[in-house]
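Listed features, source Swiss-Prot:
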MUTAGEN   CYS25 to Ala  No activity
ACT_SITE  CYS25  active site, proton acceptor
MUTAGEN   HIS139 to Asn  Almost no effect
MUTAGEN   CYS282 to Ala  Retains 5% of wild-type activity
BINDING   CYS282, CYS322, CYS329  [4Fe-4S] cluster binding site
MUTAGEN   CYS322 to Ser  Retains 10% of wild-type activity
MUTAGEN   CYS322 to Ala  No activity; when associated with Ala-329
MUTAGEN   ASP323 to Asn  Retains 50% of wild-type activity
MUTAGEN   CYS329 to Ala  No activity; when associated with Ala-322
MUTAGEN   CYS329 to Ser  Retains 10% of wild-type activity
Amino acid sequence: MVSIMNKNELITEILKNEVVKALGCTEVGLIGYTVAKAKPEDLYSIKEIKLILDKGTFKNAFSVGVPNTNKFGILPAVVGGLLGREENKLEVFKDIKYDEKLEEFIENKLKIEVIDSDVYCKVIIKANKVYEAETKGSHSGKSLSDDLKNAYKSLTLKDFIDYIEDIPEEVIKIIKETIETNKNLSTPEVPEDFISLDLKDEILNHMLKKTVSAVYNRMIGINKPAMAIAGSGNMGLTATLPIIAYDEIKGHDEEKLTKSITLSALTTIYSAYHSSYISAMCGCVNRGGIGAVSGLSYYIFGFDRIEESIKSFTANLPGIVCDGGKIGCALKIASGVFAIYLSLFSKVPYTNGIVGKDFKECIENIGKIGKAMKPVDDEIIEILKNKK
């Protein structure tokens, strides 16, 4: 077991690495960043660009908006990477001015290979010579060791609860940045030509509008960053904005909000580590939802109902599939917010389906289902490849 001091140091290190800023969908950011690392000085000397992508990166970049391009998908992500700066990493599209001529020049030179791997992007550019770059293990290429991740997986809900009672100042700064950054992606309303939301329940209505609008804005490629959690911006939005919305309705309590968001981030990461970063199971709803349920339950009831709320959530939405990053993700997140809200006020016994006897077993069971869905993921990839 990790000692008390080491537990807190471990948790802090995990949070510092897994709660990071990203502009646009993290998968197009990954592609753009890797292209920026590989690009030649003379872009018009390029003869071929080959991308080797893991299935999840291909899937999530396929239909999603790319910031500062007014376009969707992998091609503009590549062009954006050619125009962007490597030092901006996952914010590689920041300040770019899109070039339609460059897109026309590149379009027929782009080849894509999809492989079965964890997070992976390799770029091979043939120009006056061959330029190569790869990013693997995480979207920024900065990957935590398996030992650290396994140590984190051995922690308990009580460890997380103990941690949020005395959060280090460096983590408080990250959490405050997360709150402000993710709030900034929300708009008062969601476009009516996409979805009409006007519920009588004031709390649920505000939670839905705040969360769904932010995810929608991110998926169309709005030029504003999100704080990603465990490699996903949408997961970060789902894990934080329902709690922020509740806090706004009930009257702002900064200390309680900071603790709740921290707990949400901790349980979201914990859930991600018990599954795989990208799979056929929608991580935004399942992992981000677990986080939001944990944080909201703490905010409303204290520590007493967290485990029961997670059991109720486990009985509801796990299994919802991920068919890539796109504006439709906002609809799945809407379903997730409903499930999060229901979980706070319901109780489901351990005898029901995949519901675990405690926090840890619930998350382990959800992770097992996600890992077993590989054939589903393969079929989704084939459907996308065959789209014209």
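Any Cβ shown, glycine's included, is placed from N, Cα and C.
At each noted site, the model still has the original residue.
A distance of 9 Å separates the Cα atom of CYS329 (mutagenesis position) from that of CYS282 (mutagenesis position). CYS282 (mutagenesis position) has a Cβ environment of 26 other Cβ atoms inside 10 Å.
When secondary structure is read from DSSP and collapsed to three states, CYS329 (mutagenesis position) falls in the helix class. Other residues of the chain with a Cβ within 8 Å of the Cβ centroid of CYS282, CYS322, CYS329, the [4Fe-4S] cluster site, are ASN234, GLY283, CYS284, VAL285, ILE320, VAL321, ASP323, GLY324, GLY325, LYS332. Under the three-state DSSP scheme, ASP323 (mutagenesis position) falls in the coil class. Note on the mutagenesis positions CYS25, CYS322, CYS329: the fewest other CB atoms within 10 A surround the CB of CYS322. If you take the C-beta of ASP323 (mutagenesis position) and look for same-chain residues 6 or more apart in sequence within under 8 angstroms, you find LYS59, ILE380, ILE383, LEU384. When secondary structure is read from DSSP and collapsed to three states, CYS282 (mutagenesis position) falls in the coil class. Here the CA atom of CYS25 (mutagenesis position) lies 14 Å from the CA atom of CYS322 (mutagenesis position).
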